[in-house]
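Chemist: Dumping what Swiss-Prot says about this protein:
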type	residues	note
ACT_SITE	Cys175	active site, nucleophile
BINDING	His221	substrate binding site
MUTAGEN	Thr144 to Phe	Completely abolishes the polyketide synthase activity with lauroyl-CoA and palmitoyl-CoA
MUTAGEN	Ala148 to Phe, Met or Thr	Cannot be recovered in the soluble form
MUTAGEN	Cys175 to Ala	Loss of polyketide synthase activity
MUTAGEN	Cys205 to Ala	No significant change in polyketide synthase activity
MUTAGEN	Cys205 to Phe	Efficiently catalyzed the synthesis of the triketide pyrone of the C6 starter unit and shows weak polyketide synthase activity with the C12 starter molecule
MUTAGEN	Ala209 to Phe	Retained reasonable polyketide synthase activity with lauroyl-CoA but cannot use palmitoyl-CoA
MUTAGEN	Cys275 to Ala	No significant change in polyketide synthase activity
MUTAGEN	Lys318 to Ala	Unable to synthesize any polyketide products
MUTAGEN	Leu348 to Ser	Increase in the synthesis of the tetraketide products
Amino acid sequence: MNVSAESGAPRRAGQRHEVGLAQLPPAPPTTVAVIEGLATGTPRRVVNQSDAADRVAELFLDPGQRERIPRVYQKSRITTRRMAVDPLDAKFDVFRREPATIRDRMHLFYEHAVPLAVDVSKRALAGLPYRAAEIGLLVLATSTGFIAPGVDVAIVKELGLSPSISRVVVNFMGCAAAMNALGTATNYVRAHPAMKALVVCIELCSVNAVFADDINDVVIHSLFGDGCAALVIGASQVQEKLEPGKVVVRSSFSQLLDNTEDGIVLGVNHNGITCELSENLPGYIFSGVAPVVTEMLWDNGLQISDIDLWAIHPGGPKIIEQSVRSLGISAELAAQSWDVLARFGNMLSVSLIFVLETMVQQAESAKAISTGVAFAFGPGVTVEGMLFDIIRR
């Protein structure tokens, strides 16, 4: 006798049983997304953190604030950052005090972003056997500049990409934008396995620097740096053998955390793009990361102990510390994130790709494949990330 799954009642022979898509087992993937090329870059200007602290302190008249500022910079655990412009330079100081309008700053962003983004994109594609026509999608991610036609159009023209290329611009997704962009590119190449996608993240926080009599401005300036990263994404048949150094994107994930809207707030003021980080953000991260990651791993037949690599967004000491604490993993597993934070500061969407690059470059002969989880945080608060494998040998 046939029985209805919903009610347990007998079902007559020949009666059609409706099955929703959600009840069907997932079809095995025929293709997987692979990071085939990766390059990073920064502006040439190196800013020493202790020097920056001393110079910022001089801007404040209140003795208490002047004494507090060096401690803020020291707690950042950042040694150096790279910047397109020095926001404490005399010329930029005049530009800032006029004050510079949002229009002025966006033109400054474009001026410095284009050559850096073009250079990094060329290096990501260097040595790969692609014709320009094979790059079918360009995804540009940034939260520090918006102008159109913008950096994406400049990349298309400078690299000689097809004028019919699809373009997606991811704006104002904050530090999580690289994962959002990567997810878009992954979906594209799996749907169009003969084509490639180029993901470019460019962040120039320095062009938006503002110093008012506000400790939030000081905290923001103590953390953020400038940088660029580019990824070339292709598709591979699941049974294909991949070369060492390739990164397989097994799955992407995104979760909007409840009641955390104040955690990360990006905005636009008359004189630039603004960022506010709530004192509640570390608590949101501690309570939110483990449930999101654990569920994603469960969906992929894994658990936290199965993960070899943890690419945690190096957004600041509390971001890394609370992520580690939430997951219950060894502090040593966040070493690459701490290293990127110390050398470059928080480069928003770019930072996580720097961490991933470090992991790819570190040889590990003990295992043929290293499995990792990468994640970052955006306004919402949103946790965006991916499960990946690095092919070692």
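Counting begins at 1 with the first residue displayed.
Glycine too: its Cβ is placed from the backbone N, Cα and C atoms.
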Chemist: Which ones, of the recorded positions Cys175, His221, Lys318, Leu348, have a Cα no more than 10 Å from the Cα of Ala209 (mutagenesis position)?
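Modeler: So far as Cα distances go, the recorded positions lying within 10 Å of Ala209 (mutagenesis position) are His221.
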Chemist: Considering Cα atoms only, can you say which of Cys175, Cys205, His221, Cys275 is the nearest neighbour of Ala148 (mutagenesis position) among these recorded positions?
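Modeler: When the Cα distances are compared, Cys205 comes out closest.
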Chemist: Here's one to test understanding: among the recorded positions Thr144, Cys205, His221, Cys275, Leu348, whose C-alpha is closest in space to the C-alpha of Cys175 (mutagenesis position)?
Modeler: Leu348
Chemist: At the level of the C-alpha atoms, what whole-angstrom distance separates Thr144 (mutagenesis position) and Cys205 (mutagenesis position)?
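Modeler: Approximately 6 Å lies between the Cα of Thr144 (mutagenesis position) and that of Cys205 (mutagenesis position).
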Chemist: From the Cα of Leu348 (mutagenesis position) across to the Cα of Lys318 (mutagenesis position), what is the distance in angstrom?
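Modeler: Counting only the Cα atoms, the answer is 15 Å.
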Chemist: If you count the C-beta atoms lying within 10 Å of each candidate's C-beta, which of the mutagenesis positions Ala148, Cys175, Cys205 ends up with the smallest number?
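Modeler: Result for the mutagenesis positions Ala148, Cys175, Cys205: minimum number of other Cβ atoms within 10 Å at Ala148.
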Chemist: At the Cα level, what's the spacing in Å between the residue listed as 'substrate binding site' and Cys205 (mutagenesis position), rounded?
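Modeler: Between the alpha carbons of the residue listed as 'substrate binding site' and Cys205 (mutagenesis position) there are 9 Å.
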Chemist: Give me the CA-CA distance between Cys275 (mutagenesis position) and Leu348 (mutagenesis position), in Å, as a whole number.
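Modeler: Rounded to a whole number, the Cα-Cα distance is 11 Å.
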Chemist: Output the one of Ala209, Cys275, Leu348 that, of all these mutagenesis positions, has the highest number of other Cβ atoms within 10 Å of its Cβ.
Modeler: Leu348
Chemist: Determine the Cβ neighbour count for Thr144 (mutagenesis position): the number of other Cβ atoms within 10 Å of its Cβ.
Modeler: 27
Chemist: Rounded to the nearest angstrom, how far is the Cα of Cys205 (mutagenesis position) from the Cα of Leu348 (mutagenesis position)?
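Modeler: With distance taken Cα to Cα, Cys205 (mutagenesis position) is 9 Å from Leu348 (mutagenesis position).
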